[in-house]
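Working notes, structure below.
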Amino acid sequence: MFTVSQTSRAWFIDRARQAREERLVQKERERSAVTIQALVRSFLCRRRLHRDIRKEIDEFFSADESGSSKRSALCIFKIARRLLFICKTTEDSERLEKLCRSILNSMDAENEPKVWYVSLALSKDLTLLWIKQIKSILWHCCELLGQLKPEILQDSRLITLYLTMLVTFTDTSTWKILRGKGESLRPALNHICANIMGHLNQRGLYSVLQVLLTRGLARPRPCLSKGMLTAAFSLALRPVVAAQFSDNLMRPFIIHVMSVPALVAHLSTVAPERLGVLESHDMLRKFIVFLRDRDRCRDACESLEGCHTLCLMGNLLHLGSLSLRLLEEEMDGFVSALTQMLCYCQKYVAQKKSNLTHWHPVLGWFSQPVDYGLNDSMYLITKQLQFLWAVPLIRILFSDILSRKLLEHAEPAPVQPQPSSPQTVLPVKSLLKRAFQKSASVRNILRPVGGRRVDSAEVRKVCNICVLYQTSLTTLTQIRLQILTGLTYLDDLLPKLWAFICELGPHGGLKLFLECLNNDTGESKQLLAMLMLFCDCSRHLITILDDIEVYEEQISFKLEELVTISSFLNSFVFKMIWDGIVENAKGETLELFQSVHGWLMVLYERDCRRRFAPEDHWLRRDLKPGVLFQELDKDRRRAQLVLQHIPHVVPHKNRVLLFRNMVIKEKEKLGLVETSSASPHVTHITIRRSRMLEDGYEQLRQLSQHAMKGVIRVKFVNDLGVDEAGIDQDGVFKEFLEEIIKRVFDPALNLFKTTSGDERLYPSPTSYIHENYLQLFEFVGKMLGKAVYEGIVVDVPFASFFLSQMLGHHHSVFYSSVDELPSLDSEFYKNLTSIKRYDGDIADLGLTLSYDEDVMGQLVCHELVPGGKTIPVTDENKISYIHLMAHFRMHTQIKNQTAALISGFRSIIKPEWIRMFSTPELQRLISGDNAEIDLEDLKKHTVYYGGFHGSHRVIIWLWDILASDFTPEERAMFLKFVTSCSRPPLLGFAYLKPPFSIRCVEVSDDQDTGDTLGSVLRGFFTIRKREPGGRLPTSSTCFNLLKLPNYSKKSVLREKLRYAISMNTGFELS
């Protein structure tokens, strides 16, 4: 019974709980239903009300359009209130348009005060309501201006309408109510206008105008009419003028308006009178004063970011170009503002692509977001930026430099009269063309004389200007060449800047700048920026000048000045390296080194091609080669950097010794040197004399790099298939190598051609006719590398431009194909450079950007650029044509052949080993010294066989004939007769392998069996079997061996030897 009672009670409680919850849910449903019904009724009521109001408004404007009498201002006011009550910008834009037109029509009414919409502002009851209403209407206009697209015709009409509304009600000048007696109301109404303008500014008027102007102007063809542009710019200027140019309004004007892409350029062409307004308000001066403050300038740049900061710079520069006199007065502030803006952009300029960078057409890789909408304006922006390096601005900024005189203690240099040119000078058509014109000024030889205080106002001013241009070079990376070309436009700027540099400090430029390297002060950085600018500009100028302009016309720099400059640079770079400054250099220090070193190497390479500096000019006498080698052995970084960057400061002979030591060390490391405990691996090859090139190619091309560097033994097989007698102890391989090189470099094979004139070798453009021609070139490279590796000199004279490519010079950004062109074809070079100096119109010559070549009887047209055969050569592109043509002839035509040969050569010779040599020095490394043969050195290192000795009469006669009777050319022929190379080894005959040898022979070569006891004794005691007067001297070039009969008379020896070397009867193997 107790259990049943408990169960019933629980069931009853649960039932009551469920009923209570259901009642609560029902009440919530009813409450929600009421709320929803109220919302729906409210929505439907509002929709009916809005529909009724819109209907009323539509009827109002329909009646207005039907041509009935003009509506009163009060009617417009009331209908405007109703419209503003329900206005949605997207839905009611057409009604808002009609309202604006009605308001503007009312303002145009003549002598009808009740019609003028503005008259309501004078009603005490309506003044505040009217002001509130016009503010609302005008802001709706602003919102629509931010959405409309000016390139669409209908939108452009609406833009004109809304701009007219804004212009009309932010200034009282067009209000007819103020005519006559109403003039007394102007102050009050001006106050109202100022209030309206202040409200719009707070809501974001400047942002709206920026969007409108950018949309209308940042495109290939601007789509804002003169009226639109004038209205928008007037609106932007009004608040600033009204606030008397306060900083609070100058800031948004600069940030939102002056940063519109190429705004000033468009104003100058579309609405030039607006620029007159800017000038009347002295706005440029006010911009400069505002931006020269570091904090305000940084704030503006951070608000704009890099892309729009460039736009602001462009507009300021354009304004400056129109007000040069003002710039003279405000130069310091102008330079400071531009430098700060460039420095801000520079922080985000990246050296290479990454996930965090974006491409900018002027700044390059940029780590801030890039507004690609500006790309269409970039041409005009760049044109505006060009005012920075245009001649008028350069003349103003560098006026102190250009007008200055050298200090009294600078000694004048004698001036050599230059022959006058019969050609008349044409008008300058471009900056680049002007860089080639001859300077008429007479200057002094410049020496580091010192005497100008570095803390003087003049020096600080020049330093600030140099910092500006140097910052522009490192920031505007994609138009760097344009900047350099502009800065080198004036012939006398760089020489006078160099004179200024020489006069800095108490002892002259070098000591001062070396001290600056160790001082991390602002003054030191500015001085070093001046040096960097000078180096960058001078390097650019010398790179684009040809030899005639450098050596004969001596444009900008006299040769004596180049000697002085190169001496300064050589010392400066060496000190930077040797004092450890370069080892850990980064940032500005690294840029300084690259700048100074780049200018130094351009001068050095120019001197290597055609000397202007005295002998041993490039050597550093305070650098002892022994000390350098010791530091290299200890792996000291500074010694390695000297060889990497300025190897020319070390005497050539020492560098050759270093090269040979590098080879020896590698051989030891690879186990290629005979030791007491091990012998190197030997590769044996068998070569048929009749197919020497083919067999050598087949057997050696597959060898590994290690095997090619190792010992290779050659066994020759004669035409009958019989092995030739003799053991190869490097001599036979030397003959094989020389014979291979002789055959592959024979122009008749068409792997190589010779240049016109001096007949130097380079890859043949038509060598592709050979099967597997690229593999052949790689094999040739390996053979040439093997010869250099083993110290075997081969008589292979290469064209200078080809040697430059072997050294990798053509990869340098300062490499000029035109400079190397004379080494390929001097006549072709003269013809090309004559185009640069052509008096008439280049287009009359009928040239195109193409090159026609006769290839095996067929005329082939090579386009220098895509579509080049249809692009005529004009005065504007003739410089490009010259460089393209030179690059095609020396690089494009033989690119694959050159790459294959260099690949083979570098598989034997490491690139870093030969980078310490110049182009002529590399030729000497390959072919031996071009100095006259040192007979005493040769005599000292000669080995005698067959009874000959140093006091033997035949040997005495031989040396006397070589010294007294033979000409230098005949001595070279004699050396080639014995060694197969007409030049002595670079380090002297002590390094000739095998050593130079002379052996007494009594029989012909086919009967010669070598030295026997009898033959040696007969030779020693001058005993002859028979008179050898009818026999000629012979040689075994593979052993550097001269076989000399035991002649009885000196005259016979002289006659036979001269005949033998002229017939070149060498290449015989005993």
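Going from the start of the chain as shown, residues are counted 1 onward.
The backbone N, Cα and C atoms fix where each Cβ goes, glycine too.
Here the structure is a predicted model, which means the values were calculated and not measured.
Regional average pLDDT for the domain 'IQ' (29-58) in the model is 88. Under the heading domain 'IQ', Swiss-Prot lists 29-58.
Sequence annotations record features per position, and here Swiss-Prot assigns domain 'HECT' to 704-1070.
Swiss-Prot documents Cys1038 to Ser as a published mutagenesis change and attaches the note Unable to ubiquitinate PPP3CC. Cys1038 (mutagenesis position) has a Cβ environment of 28 other Cβ atoms inside 10 Å.
Annotated active site, glycyl thioester intermediate per Swiss-Prot: Cys1038, in sequence order, evidence recorded as sequence analysis.
Sequence-distant contacts of the domain 'IQ' (29-58), counting only residues of its own chain at least 6 positions beyond either end whose CB sits under 8 Å from a CB of the stretch, comprise 79, 82-83, 85-86, 92, 95. For the domain 'IQ' (29-58), the number of residues in each DSSP class (helix H, G, I; strand E, B; coil) is 30 helix, 0 strand, 0 coil.
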